[in-house]
Each structure stands twice: as C-alpha cells, then as structure tokens.
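Engineer: Among the mutagenesis results in Swiss-Prot, Y44 to A has the note: No change in trimerization of the isolated coiled coil fragment. The residue drawn here is the original one. Quoted from Swiss-Prot, the note attached to the mutagenesis of R57 to A or E states: Reduced trimerization of the isolated coiled coil fragment. Looking at Swiss-Prot, you'll find the mutagenesis F126 to A noted as follows: No longer secretes FapC across the outer membrane. Among the sequence features in Swiss-Prot, the mutagenesis site F127 to A is noted as follows: Allows secretion of FapC across the outer membrane. Listed in Swiss-Prot is the mutagenesis experiment R181 to A, annotated as follows: No longer secretes FapC across the outer membrane, trimer formation is altered. Swiss-Prot lists R181 to E among its mutagenesis entries, and the accompanying note reads: Allows secretion of FapC across the outer membrane; when associated with R-135. In Swiss-Prot, a published mutagenesis experiment is listed as K425 to A, annotated Loss of salt bridge, no longer secretes FapC across the outer membrane.
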Amino acid sequence: MHRSLSLRAVVCLSTLLPASLLYAAPDVDIETLKQELLELKQRYEAQQKALAVLEQRVRQVEDQPATPAPKRLAKSPADFKQSGSTVAASSGTGGATGGSSYGQSLKDDSEPAQSVSNLYNEASGFFGNGKFSFETGITYARYDARQLTLNGFLALDSIFLGNINLDRIKADNWTLDLTGRYNLDNRWQFDVNVPVVYRESTYQSGGASGGDPQATSEESVSRDPTIGDVNFGIAYKFLDESATMPDAVVSVRVKAPTGKEPFGIKLVRSTANDNLYVPESLPTGNGVWSITPGLSLVKTFDPAVLFGSVSYTHNLEDSFDDISSDVNQKVGGKVRLGDSFQFGVGVAFALNERMSMSFSVSDLIQRKSKLKPDGGGWQSIVSSDANAGYFNVGMTIAASENLTIVPNLAIGMTDDAPDFTFSLKFPYYF
C-alpha cells in the first residue's frame, strides 16, 4: 500500500515539474528583452544628442560667408574678362543661394593682385593704378674706366721700347628724378620729368713728377646739384591684352636742353702732370633737343609675365657759340649728336600679392657725333659712338594701396656702360 502511494507521488511530481519549468522560462526571457530594449533606448538617445550637435555645427558653417579661392598672382587681362563672363553666367543660371556665392567667389578671384598691377606698370611704362601719380626716384651710377697708352715701338715683335702710361677715370653720378603723371581713361598718359643731377669725376694719369712713368697724379672735378634735361612724354595704350594678343603701349618723349651742355667746356692741364687734362666743369645735359618714339609690349604666360620694349632717339642739330675745348679759344659751330637705338626684353614673376621680381637685358647703340666749326666741314668725334649693354634685376614692393617701392640694379656688360647703376623709385598714386 505504501509503495503504491509513493509511486503515485513520484509520478505526480514528475508531471508537475516540467510545467513549472515552462512557466519560469518566459519570465527570464522577458527580463532579458527588457534589458536589451533599455540599452537600445539609451544608445538611441546618445545618437540623437550627437546628431543634434552635428546639425548645429553644420548650420554654423552654412551661416559663414564662402571663402574665395586663392588669387592667381600672374593673371592676364584676358583672364579677367573670361572670369567676368563666367560670373554673369553663374548668377543667371545658378540657384538663389549657391549660385550667388560661387559667382562672388569668381568675382573676387578676378581682381588682380597688387604686385601684378605694379609689375605691369613698370614693364609697360603705363601707370594705370590711378588718375594722378607722383614719383620720386634716386639713381646712383658708378663708372670706372682705365685706358692704357703706349708711346714707343715693338722690338723683335715681342719687346716694347718706350713709355707706358695708364689713364683712369672714376665717375659718380647722382640723379634725383621728380616725375608727375596724369592718366586719362586708362588709355592716355601724360608725364613730365625733372632731373636734378650731381656729378663728381676723378681723373688719374701717369707721368707726374717731371714725366716719371712710375708716378701718377689725379684731379677731381665736381658739379653741385643742378637741373638736368627736363623731358615730357605722351603714351597711348592702343591694345589691351587678350588670349592671343599682348598689352601694347606706344609713346613719344621729348627732351629739352635745360641742363648744362658739354660743348665749350675747356680742358685745363694739371699743374702736377703735363699728361693730365681735366675739364673745368661737368655737364648735366646733352645740349640739344631730342625726340624718342617707343613701343612696349607685355604678355602674361601664367605664372610669368614677358615684356619687351624698343625705342629710337633722334637728336636735333643745333648751333653753339663755342664748341672748342681749348683754353683761350672760342669757336662757334654746329653739333649733330649721334642718334641711338635701344631695346630690351625681360621676364617677371609675382612672388606674392605685394612683391614681384623681374630680370631683363637691354642694349643702347649710339652712332658717332659730328661737329662743324664755322667756316669748316663736318668732323666726326673720335670714340663718340657707344654700345652700352645692361643686365637688370628689379623688384616691386607694394608698401600700401597707394605707395609702391621699386628698386632696380643694372649691371654694365660692355665697356661703354657704367659698372653698375642702382635706382630706387617711389611712385605714389592719388
């Protein structure tokens, strides 16, 4: 009896246990799902906060004005025109917001850097930055020449018998240039230039101390600051640069003989050396009227700017009361200075928005001058022809929107050219 009851109890318990387990399992799964759902909600809230922060940053960026693209430094006028047409097309076809900001960016980019404008001014000689401009410039030129004089003959084609004399001339020239310019409609330019010249020359020669070839003597002559030859010019810009054509300017310059002419200046013999003759004064001008037509071209090949110029100077014939250099002698006559031809080519680069640098070579070729004493015929002046070649290194520095600093170094490459010439100009635009 007891065994049957125990068996029945075991059977009942075995049937009830799986049912209790089945009811307990869903409770555990629900708790797990609730925990996972809570974690997902927390992640969602964190993501929502992150999205809100990102959205706020995007709005701040959109509210800021668009930053224009960097300016091209060596941009030609042809590019300016193309940029202008692109701006018009963008504003006409673009959207209300994106099109206007993009067009404004192109408009800002179409404006040339100030260094490029200064570069064009110096290369073409046409200053179009303002209606009026005034330029102050200082120029220093150094000239040092030696001449070997042989008085004797060669023996056995290799031995020189006689006297050897070495002559030397050292000259320092300072010029203060005052130039005023007027620009009319960025097409015509009128200018006048007034130079103030200071000169000092030192002459050396052997044969001092009674003709001793080993002894040398020297004499110095100076000229106080004096106005030189005033000149004025007219320039016309007849061609604007395009994709295929350069910027072209034609000019005419007239020089008046307002300085001290070199004719009639007497050569005085040195008291210490019979071989040395020095002028009693120094000239500050040519003494004759001259006219110089010229042409200058400028073309952009980004990032470089190529430029070139050519000019021809014709000196007018004139008469003087005295053309002799002998002391106590006065001879009137006519003077015909030799005409000159000058050309130059170079390349320039814009270093940044305020500075540019240029390199160029130039050459001046002058014909011989002639004199005609009263009652005589025309006579050519010995060694009056010249060939002066230069290598030029220049810069433009935009000190402000109105003031530019232009240093330039010219190195003489031929015997007729000064050893070097350094100039510093300060054009100011009103």
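Glycine is no exception: its Cβ is also placed from the backbone N, Cα and C atoms.
Don't expect the noted substitutions in this model, because it carries the original residues.
What you see is a predicted model, and the numbers here were worked out from it, not measured in a lab.
Help me picture where these features are in the structure shown.
Structural biologist: Secondary structure at R181 (mutagenesis position), taken from DSSP and collapsed to helix, strand or coil, is strand. Neighbours of R181 (mutagenesis position), defined as other CB atoms within 10 A of its CB across all chains, total 23.
Long-range Cβ neighbours of K425 (mutagenesis position) (same chain, at least 6 residues apart, Cβ-Cβ under 8 Å): E135, T136, G137, I138, D177, I405, V406, P407, N408. In the three-state DSSP scheme, K425 (mutagenesis position) is classed as strand.
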